[in-house]
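Worksheet for the structure shown next.
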Amino acid sequence: MLGIRSSVKTCFKPMSLTSKRLISQSLLASKSTYRTPNFDDVLKENNDADKGRSYAYFMVGAMGLLSSAGAKSTVETFISSMTATADVLAMAKVEVNLAAIPLGKNVVVKWQGKPVFIRHRTPHEIQEANSVDMSALKDPQTDADRVKDPQWLIMLGICTHLGCVPIGEAGDFGGWFCPCHGSHYDISGRIRKGPAPLNLEIPAYEFDGDKVIVG
């Protein structure tokens, strides 16, 4: 019996000071309260960032829609401005009463902002225009190529040199003379002398009874 008691006492030896300290620290640690990390501030920041980003996306989209609408309006305005109005169409043609032009006289009318010469030619002028040698012309054209009715010569009153307006019934050939640089045109409006390279231009026109419609 004594031997057994001795063995038991041997098994339960007193704890050392170091062991007691470790156990005490473990108990204190187990009793201490660990704080759970608070993510509210982070979540709030993320939510604020998401809201800001969503607002930015909304503004970009809205500006895109406004830009598209503005571009569409601009295109529609541009196209509508290109559509010819009644006034513009009226200016595209000009009607002249030929009965009001005396024989051997010129009139000047305005067509699309350009002067148009209309000459009521005499029989002598018609004969003179047809008697010209083509080899003597800088820009060869017969009179028949330049008129629809021999007694009516209709052409643009713009010098083919630099765009000045020639003077009627003047020059060395009894037709038109450009005072800017000295070009002379005959009674058919053909260049005969001076720096102009071409004859006076013939516009599109048609006769309608006693009237002519230019354009």
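Backbone N, Cα and C define each Cβ position, glycine as well.
Where a substitution is noted, the model still shows the residue that was there originally.
Now, the feature entries from Swiss-Prot:
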- Cys159, His161, Cys178, His181: [2Fe-2S] cluster binding site (BINDING)
- 123-214: domain 'Rieske' (DOMAIN)
- Cys159 to Ser: Loss of activity (MUTAGEN)
- His161 to Arg: Loss of activity (MUTAGEN)
- Gly163 to Asp: Partial loss of activity (MUTAGEN)
- Pro195 to Ser: No loss of activity (MUTAGEN)
Q. What counts of helix, strand and coil residues does DSSP assign across the domain 'Rieske' (123-214)?
A. 14 helix, 30 strand, 48 coil
Q: Select one residue from Gly163, Pro195: among these mutagenesis positions, choose the one with the most other Cβ atoms within 10 Å of its Cβ.
A: Pro195
Q.
With every protein chain in view, what's the tally of Cβ atoms within 10 Å of the Cβ of Cys178 ([2Fe-2S] cluster binding site), excluding that atom itself?
A. 26
Q: Sorry to bug you, but what's the C-alpha spacing from His161 (mutagenesis position) to His181 ([2Fe-2S] cluster binding site), rounded to the closest Å?
A: 8
Q.
Name them in sequence order: residues not among Cys159, His161, Cys178, His181 whose Cβ is within 8 Å of the mean position of the Cβ atoms defining the [2Fe-2S] cluster site.
A. Thr160, Leu162, Gly163, Cys164, Pro166, Cys180, Gly182, Ser183, Gly194, Pro195, Ala196
Q: Give the number of CB atoms, excluding that of His161 (mutagenesis position) itself, located within 10 Å of its CB.
A: 18
